[in-house]
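Report on one structure; see the data block that follows.
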Amino acid sequence: MNFQFINSNINNEDKLPMESLKKKFLKQNREIIKINTQLSIKIRESENEIQDLIQENFTLKSYLVKLEARFRNQSQTEDLLKNFFPEIQTIHKKISQVQSLLKIIEKKCSSDFLEANVKSQFTTCENKDSKEDYQILHNKRLEYVSFNDELKSLETGQPLYCFQDFQKKVHGPPALSEKPGKCILKDKTNAHVNKIPQDEVNYSLPQKNITIFSKELKENEFESINEGETEEEKAKTSNVCVCIPCKSAEQITDLKGQATGDSSPCDFEESQPRINGREKLRRSVKVINYAIPSLRTKLRRDFDLPSDRKRKRHPRGKA
C-alpha cells in the first residue's frame, strides 16, 4: 500500500511541469504567428513598391537614351561651329556689304531711272523695242528685292540656327518622289477582275534575261535628258496590278482529293470545331502562365535582381 501511494505522488509531480511547458510553447507559437503575418504584409507592400520602381526605371532609361542622342547631336554641331566660326563671321560681313550695295541698287532702280535708261537704249539700239527693255529691267528689280528679303532673314537669325539648317539640307534624308508607284492587289471577288477571261491573265514571269537588261542600261546611260524624264514620268504614273485568285466553295476538295461540287459553305463551316468560352479562357490562362517565368528571367537579367529560389527547410533535430 505504501509503495502504490508513493508512485501516485511521483506521477502527479511529473504532470505539473509538462503542462506548464505546453502553455509556454503555445504562447510562443502564437507570438511567432503574429510576427509572421506582420512580416508577410510588409513583404507584399515591398513587392508593390519594387514594381513601381521597375516601371520608373524603364521610363528613366528611355529618357536617358533620348538625352544621350541629343547631347551627341549638340556636341557635333558645337565642334563644327568651333572649327568654322571665323568663316561664319566672314560670311556675315559679306552679307552686310551686299545689303549696302542692294540699297544703292534700289535707289538706281527707281521708276525715273528706268524710264531714262529705256529712252537712252532706244536711241542707241533702234532695232530693239522699248517694251522688252522695260520688262527686263523690271524683272531685274524684282530679283534684287527678293534677294534683299532673304538677306534680311539671314541677318536676323543666329549663326548657329543658320548652320543647323544648312547641315540638315546637306546631310538630310533623300527626298521622296512626288508620284510613287502604287501596288493594287485585286481579288477574284472584284467585279473588274471577274469580267477578265482566264485566258488573258498571264501568271508567268518575264522571260527577259537580267544580264541583257543590265547591258542595255549601260548602253543607254548617255541618252538625252528629255527621254530620261519621259521614262521616269511613265514609271511614276504606272500602277502594278496583281491578280490573286481565291478558291470558291465549289472547288473545295475532300480529304481523298476528290472535288465536291455539291458542297456548300455552311457544311464547310460546320466541319470546323467550335471553341467555347471555357476553352478560350483555359487557353488564355495557359499562355499567361507560360509568359510569367520568361518575364521574371528578363527582369532579373536587365536589373541584376537575385533569383527567387525557394528556401530549403532544414530538418529539425529530434528531442
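Cβ atoms are placed via backbone N, Cα and C, with glycine included.
Original residues only.
One entry in Swiss-Prot concerns the mutagenesis experiment N29 to A. Its note says: Loss of function. Following the DSSP three-state reduction, the secondary structure of N29 (mutagenesis position) is helix.
Long-range Cβ contacts of I50 (mutagenesis position) within its own chain (separation 6+, distance under 8 Å) are none. Under the three-state DSSP scheme, I50 (mutagenesis position) falls in the helix class. Listed in Swiss-Prot is the mutagenesis experiment I50 to A, annotated as follows: Loss of function.
Record note (Swiss-Prot) on the mutagenesis of P293 to A: Loss of function. For P293 (mutagenesis position), other Cβ atoms within 10 Å of its Cβ number 9. P293 (mutagenesis position) falls within a helical segment according to DSSP.
Around T297 (mutagenesis position), no same-chain residue at least 6 positions away in sequence has a Cβ under 8 Å from its Cβ. Swiss-Prot gives this note for the published mutagenesis T297 to A: No effect.
Residue density at N29 (mutagenesis position): 10 other Cβ atoms are found within 10 A of its Cβ, drawing on all protein chains shown.
Here the Cα atom of N29 (mutagenesis position) is found 35 Å from that of P293 (mutagenesis position).
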